[in-house]
Amino acid sequence: MLPSTVQTLTLLLTSGGVLLSLYVSASLSYLLYSDVLLKFSSTKTTAPTMSLECTNASNAQTVNHSATKEMTFPPPEPEWTYPRLSCQGSTFQKALLISPHRFGEIKGNSAPLIIREPFVACGPKECRHFALTHYAAQPGGYYNGTRKDRNKLRHLVSVKLGKIPTVENSIFHMAAWSGSACHDGREWTYIGVDGPDNDALVKIKYGEAYTDTYHSYAHNILRTQESACNCIGGDCYLMITDGSASGISKCRFLKIREGRIIKEILPTGRVEHTEECTCGFASNKTIECACRDNSYTAKRPFVKLNVETDTAEIRLMCTKTYLDTPRPDDGSIAGPCESNGDKWLGGIKGGFVHQRMASKIGRWYSRTMSKTNRMGMELYVKYDGDPWTDSDALTLSGVMVSIEEPGWYSFGFEIKDKKCDVPCIGIEMVHDGGKDTWHSAATAIYCLMGSGQLLWDTVTGVDMAL
């Protein structure tokens, strides 16, 4: 809190005596909570002064005997952020397309970076568009290897949301082939994972300082979520996993405060394979995540993490609408909610975001239009219910990417308005040039706004042959 009283004492000395003037300012206070944000800037207070003139007949002269005392009040430290109710709306609409390679014509600093695994994270003042680059641009001469997931050149980069991730626009945060980031209300936390497959390392950066690390625990490609971590009251929660892409891979959550790990959380329940979780706040008490099982099922593992007890449990989503790719026909998996069903090896990160309302909650999901390939992207919603036990089909809201266009990873995030949060889903639209040329992505963003129906899909507008 600010000091309750600020006193400014101005002492004016004159040739005729001492004039003492005491000015006491009114108490300064501020209120900052989940739905109120007051922005302060440095305030300079100057005590009033008096100019005394002395004149004689022989030598007219003006003498200023006043003294001025200035005090600067520093702005209060920003407050931690908390989830708030979502802004009003009943449908998502196309908000933004970031298609860097529409500008891939000239080499140099203005050339777009070759990226993959984009995501967006937001603080109180701005959202940033993150991605993992191969330290190469298009056009350029370093296309070889840009289809690989892991190498020594990959870095976590970001630009302010709405800017094109070119060489000159991008901030390079750290070496990483897997990443995450989030804002706690005061500062950014950046997460990067790199290193050899059998001994990878989580690295944490808070603001400009590299602050902590976390070592591999299964020695099989330690990796993180490729979307935003989630902060409440200064505590940020990050999902990591370590294990085989075609077998067991048990996830953990790291509780991070001001860039330092203060607790690790080992989930219970259906823990065989959980990776690439997309997480958000269902309430001030619970973080929920829709994740990927690359090994056993096309159903999404669904995490509930209690931030009051720091405990987490995982079960499979029970809905008949299967969200992974590849996947069987909807409703074709027999048995209880925990039944895996048939699984073709592979999977994809899925978009997921909450719509928090006073009387109910909406959960929005994305999935590819194709059951077998990373093509197209649809948006689904389910109001209320429990994803662990509710077997009803999800409601199709609309098509964000047509089946003729690429639909790869997707993610969720929330933009902070003045008094509410705007839920959004982003889609990675990959230009897949194979092993012989560049391999990079555009990002489409859809956000909750207004009512009616989702009206228009997104195209990248990129011809790789040009």
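Each Cβ is built from the backbone N, Cα and C atoms, and glycine gets one as well.
Some features that Swiss-Prot has for this protein:
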- R116, R150, E275, E276, R292, R374: substrate binding site (BINDING)
- E117 to G: Reduced substrate binding (MUTAGEN)
- D149 to E: Almost complete loss of enzymatic activity (MUTAGEN)
- D149: active site, proton donor/acceptor (ACT_SITE)
- R150 to K: Reduced substrate binding (MUTAGEN)
- R223 to K: Reduced substrate binding (MUTAGEN)
- E275 to D: Almost complete loss of enzymatic activity (MUTAGEN)
- D293, T297, D324, G346: Ca(2+) binding site (BINDING)
- R374 to N: 94% loss of catalytic efficiency (MUTAGEN)
- R374 to K: 80% loss of catalytic efficiency (MUTAGEN)
- Y409 to F: Complete loss of enzymatic activity (MUTAGEN)
- Y409: active site, nucleophile (ACT_SITE)
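Here the features listed in Swiss-Prot are placed on the structure.
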residue	record	Cβ neighbours (10 Å)
R116	substrate binding site	22
E117	mutagenesis position	25
D149	mutagenesis position	12
E275	mutagenesis position	26
R292	substrate binding site	26
D293	Ca(2+) binding site	23
T297	Ca(2+) binding site	25
D324	Ca(2+) binding site	26
G346	Ca(2+) binding site	16
Y409	mutagenesis position	26
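Neighbour list (E276 (substrate binding site), Cβ cut-off 8 Å, at least 6 residues apart, same chain): R223, Q225, E226, S227, C291, R292, G347, K349, Y409.
When the Cα of T297 (Ca(2+) binding site) is compared against those of the recorded positions R116, R150, E275, R374, the shortest separation belongs to E275.
Taking each Cβ in turn and tallying the other Cβ atoms within 10 Å, the top scorer among the mutagenesis positions R150, R223, R374 is R223. Ranked by Cα separation from D149 (mutagenesis position), the binding-site residues R116, D293, D324, G346 are led by R116. The binding-site residues listed here (R116, D293, D324, G346) include D293 as those with a Cα within 10 A of the Cα of E275 (mutagenesis position).
Nearest by CA distance to D293 (Ca(2+) binding site), out of the recorded positions R116, E117, R150, is E117. The DSSP secondary structure for D293 (Ca(2+) binding site) is coil. Of all the recorded positions listed here (R116, E117, R150), E117 has the Cα closest to the Cα of D324 (Ca(2+) binding site).
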